[in-house]
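Engineer: Attaching a single structure in structure tokens format; questions to follow.
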Amino acid sequence: MLFRLLSPLSPLALTALLLFLLPPSDVSGLLLRPPPAPCLLLFLPFQILSGLLFLLFLPLFFSLPLLLSPSLPITMRFPARWRFLPWKAPSQPAAAFLF
């Protein structure tokens with residue numbers, strides 16, 4: 001019932017109503033949040049780094065079953081540029097390594 005009464009109001013009006021109904025101590029607690037704990041701030045760079053590494057290796061996880069499946073011939077599993085050692089690589093333009 002309360003939801004039906006409040007649903008025509010905009011989110012800004014609902015926020016103003018909520019702040020009006022709360023006691024002043026709760027409002028100041030909502031507006032002035034304490035800073036995060038120092039241990040969490042130290043852990044944040046490691047979380048960001050692990051997320052970036054996961055995104056970097058994500059394509060490898062999807063192609064790993066295809067690369068390891070024995071039903072495909074080796075020419076399909078490994079492109080030609082992977083099958084040659086760097087000093088025996090066939091001559092090709094440098095832009096070919098970008099694709």
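Placed from the backbone N, Cα and C atoms, the Cβ positions cover glycine too.
Don't expect the noted substitutions in this model, because it carries the original residues.
Pasting the relevant annotations from Swiss-Prot:
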MUTAGEN   LYS88 to Arg  Increases the steady state of p12I
VARIANT   GLY51 to Asn  In strain: Isolate LAF
VARIANT   ILE74 to Leu  In strain: Isolate LAF
VARIANT   LYS88 to Arg  In strain: Isolate ATK-1
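Structural setting of the listed features?
Structural biologist: Reduced to three states, the DSSP call for GLY51 (variant position) is helix. Its Cβ taken as reference, GLY51 (variant position) is surrounded by 10 other Cβ atoms within 10 Å in the chains shown.
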